[in-house]
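Accompanying notes for the structure given below.
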Amino acid sequence: MFARIVSRRAATGLFAGASSQCKMADRQVHTPLAKVQRHKYTNNENILVDHVEKVDPEVFDIMKNEKKRQRRGLELIASENFTSKAVMDALGSAMCNKYSEGYPGARYYGGNEFIDQMELLCQKRALEVFGLDPAKWGVNVQPLSGSPANFAVYTAIVGSNGRIMGLDLPDGGHLTHGFFTPARKVSATSEFFQSLPYKVDPTTGLIDYDKLEQNAMLFRPKAIIAGVSCYARHLDYERFRKIATKAGAYLMSDMAHISGLVAAGLIPSPFEYSDVVTTTTHKSLRGPRGALIFYRKGVRSTNAKGVDTLYDLEEKINSAVFPGLQGGPHNHTIAGIAVALRQCLSEDFVQYGEQVLKNAKTLAERMKKHGYALATGGTDNHLLLVDLRPIGVEGARAEHVLDLAHIACNKNTCPGDVSALRPGGIRLGTPALTSRGFQEQDFEKVGDFIHEGVQIAKKYNAEAGKTLKDFKSFTETNEPFKKDVADLAKRVEEFSTKFEIPGNETF
């Protein structure tokens, strides 16, 4: 009895203490944040319905300045594009208000009737654009971007600490294909999966498929990745398929850069030979910033006795995306992707793709005319890699000077580069300017501007210091350099502003 009384008293004291603590916590939660400065919105306006120019002039000015930068400059980053006004309308629609964890017909929230309709429509269009049979292919349209899409695939088909093989980053691959250095595991894909990169032939710059096959038979990866971020030639998907089958691996194709050209039917498609295909939606596909994962359905293989082995990718990949890596999808992005996919089905989109390829070849020839070496000698797609090592200019220095002259590109490693931190070239792409209406004769002029910028970098290279930091400091203070760049920038702006940019007029 005494024990029970003590126990009750102890419990009473415990609850009393807990109650006291809760009251203290409650008081703390409601204590005003003394250091937060708040502003009062004007009485005659509505913060929820007014234009961003009124609600937040500071943000509006930044957006407006970015629009001006895009308009006055030459956008040559191969992974960028200008999406349409219709896609932007979808991104700014009421679809951004809804939470919808799960998949159509199986959501964790109510009120998803039209969200389901939009996601199913997006899936339908994604399959139509690439000519895929819904009985043989499925697609997940929820990945937030390309990197998590690739990670979801590895999670689904490779598993923790499983083995993957992708093209090495310095040779034209992507971070998400398993990149690491001797010093550290740079990408999470090399942290959670075992990665063995394959390489290009340092002489030709072309993928060494024989060496890839040899290493795949030794390494026995669960997935081989046929994908690039800076490789100007077509991939041999049939050869990839044979190697993957021989090694007992899935073939995953990452067509993020080239999916728009595949959609237009202008370059080889990975679908005939792949088990899984991923893509972003904002590069040559010209949509919003999102991603798609396509996966095989039906029969994977048949043994000598006629027994079929079926694909089981649908549930694995969908589960890896949600709930594995993501929560609620971005429904406004899915709406924007659906709009972009409808545009892919137009004749106008095919004409755009054809012009992208013509412009890339024109730019390649113009750069060669100016004496520059190109990795692989040219291009079959939307990009080219200019090797600046023969003229003694690092890619980062060329990128910096071109940026000052309103020409946006990116430094990039070239085959044979010793360090990814000091790349020897610059990558150039044609989709963005093609979307602005640039044609072959315009890209000849673009090539001339690039040449001028690189020559300015070369002219001042020796006196500008040994490090990139020294070089940038020099460009901020040296008056002859600043005069040369200002002259080029003025002519670039005069040329570029003749062309319109899709989207909203001012921001």
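Yeah, the Cβs are placed from backbone N, Cα and C, and that goes for glycine too.
Lifted from Swiss-Prot, the feature list:
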MUTAGEN   Arg107 to Gln  In t1597; causes recessive maternal effect lethal (Mel) phenotype where homozygotes are viable but offspring display an embryonic lethal phenotype
MUTAGEN   Arg125 to Lys  In t1555; causes recessive maternal effect lethal (Mel) phenotype where homozygotes are viable but offspring display an embryonic lethal phenotype
MUTAGEN   Ala126 to Val  In t1666; causes recessive maternal effect lethal (Mel) phenotype where homozygotes are viable but offspring display an embryonic lethal phenotype
MUTAGEN   Gly166 to Asp  In t1679; causes recessive maternal effect lethal (Mel) phenotype where homozygotes are viable but offspring display an embryonic lethal phenotype
MUTAGEN   Leu169 to Phe  In t1473; causes recessive maternal effect lethal (Mel) phenotype where homozygotes are viable but offspring display an embryonic lethal phenotype; when associated with V-86
MUTAGEN   Gly172 to Glu  In t1665; causes recessive maternal effect lethal (Mel) phenotype where homozygotes are viable but offspring display an embryonic lethal phenotype
MUTAGEN   Gly227 to Glu  In t1552; causes recessive maternal effect lethal (Mel) phenotype where homozygotes are viable but offspring display an embryonic lethal phenotype
MUTAGEN   Ala291 to Thr  In t1616; causes recessive maternal effect lethal (Mel) phenotype where homozygotes are viable but offspring display an embryonic lethal phenotype
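Gly227 (mutagenesis position) has Leu169 as its nearest neighbour among the mutagenesis positions Arg107, Arg125, Leu169, going by CA to CA distance. By the criterion of other Cβ atoms within 10 Å of the residue's own Cβ, the least surrounded of the mutagenesis positions Arg107, Arg125 is Arg107. Cβ neighbours within 10 Å of Gly227 (mutagenesis position), excluding its own Cβ and spanning all shown chains: 27. For Ala291 (mutagenesis position), the number of other Cβ atoms no farther than 10 Å from its own Cβ, over all displayed protein chains, is 25. Note: the Cα of Arg125 (mutagenesis position) and the Cα of Ala291 (mutagenesis position) are spaced 14 Å from each other. Of all the mutagenesis positions in the record (Arg107, Ala126, Ala291), the one with the smallest CA separation from Leu169 (mutagenesis position) is Ala291. In the three-state DSSP scheme, Gly166 (mutagenesis position) is classed as coil. Among the mutagenesis positions listed (Arg107, Gly166, Gly172, Ala291), Ala291 has its Cα nearest to the Cα of Ala126 (mutagenesis position). The Cβ of Gly166 (mutagenesis position) lies under 8 Å from the Cβ of Gly173, His174, His177, Gly178, Phe179, Ser195, Pro197, Tyr198, Ile224, Ile225, Gly227, each of which sits 6+ residues away along the same chain.
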